Amino acid sequence: MFMNLLTQVSNAIFPQVEAAQKMSNRAVAVLRGETVTGTIWITQKSENDQAVIEGEIKGLTPGLHGFHVHQYGDSTNGCISAGPHFNPFGKTHGGPKSEIRHVGDLGNVEAGADGVAKIKLTDTLVTLYGPNTVVGRSMVVHAGQDDLGEGVGDKAEESKKTGNAGARAACGVIALAAPQ
C-alpha cells in the first residue's frame, strides 16, 4: 500500500518538476545552521552544459569544510534529515575530480580567517535537468574537511561513504530560482 501511495505521489510530482525545470536554468539553496549561513546558486545553461556552483557561506571556522549535495530536501530533524550524499549511480565517495564519486561530492570549500568561504566551481555530474536533478535535494556544508575518499586505517571505511567531513554545519533545500 505504501509503495502504491509513493508511486502515485511520484507520478503527480515529477511531471510538474520536469515542467518547471524547462522554465528555469537556475536553482538556489539558502543554508542555515546554528552559526553558519549562506546562499548557493547553481546555474546550468542547458542539459548538456556543466553546472556552475557559486555563492558565499559565513560563520565557518577557518579552513576546509566538506561541501556536498545530499539525497533529501528534508530538514525536519535539522540537517541530519538530508540523508546521505546524493548517489544515484551507487558509487563510493570521492573528490570532485575523481572518476569514482557520488554525484553530490563537491569536495571542500575554504573559509578564510573571517569565517567566510566564497565559492565558484563547475561540475559535470551535478544537473538541474532530468531524473538525476539536484533540485529538491539539500546542499550541506560540514564542520570538518572532506578527505575525498582517501582516508586510511580506521578512517578508510567511513571515508568511502562520507569523506569523514564531520558534523553538518548548515544545510538548505535546493529550489528552482527565476531563470537568468
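Cβ from N, Cα, C; glycine included.
These figures come from a predicted structure and were not determined experimentally.
For the recorded site, His70 (Cu cation binding site), the DSSP three-state label reads strand. Its Cβ placed at the centre, His70 (Cu cation binding site) has 25 other Cβ atoms within 10 Å. The feature Cu cation binding site is assigned by Swiss-Prot to His68, His70, His85, His142.
Counting only same-chain residues at least 6 apart in sequence, those with a Cβ under 8 Å from the Cβ of His85 (Cu cation binding site) are His68, Val69, His70, Gln71, His93, His102, Val103, Gly104, Asp105, Thr162. Look at Swiss-Prot and you will find His85, His93, His102, Asp105 tagged as Zn(2+) binding site, backed by similarity to another entry.
Under the three-state DSSP scheme, Ala167 (mutagenesis position) falls in the coil class. According to Swiss-Prot, the experimentally introduced change Ala167 to Pro is described as follows: Abolishes enzyme activation but has no effect on disulfide bond formation or dimer formation; when associated with A-169.
Swiss-Prot gives this note for the published mutagenesis Ala169 to Pro: Abolishes enzyme activation but has no effect on disulfide bond formation or dimer formation; when associated with A-167.
Taking Cβ-Cβ distances under 8 Å and a sequence separation of 6 or more, the neighbours of Ala169 (mutagenesis position) in its chain are Gly33, Glu34, Thr35, Val36, Gly59, Leu60, His65, Cys79, Val141, His142, Ala143.
Close to the recorded Zn(2+) site, the chain also has His68, Phe86, Asn87, Lys91, Thr92, Gly94, Arg101, Val103, Gly104, Gly149, Lys161, Thr162, Gly163: residues not among His85, His93, His102, Asp105 whose Cβ is within 8 Å of the site's Cβ mean position.
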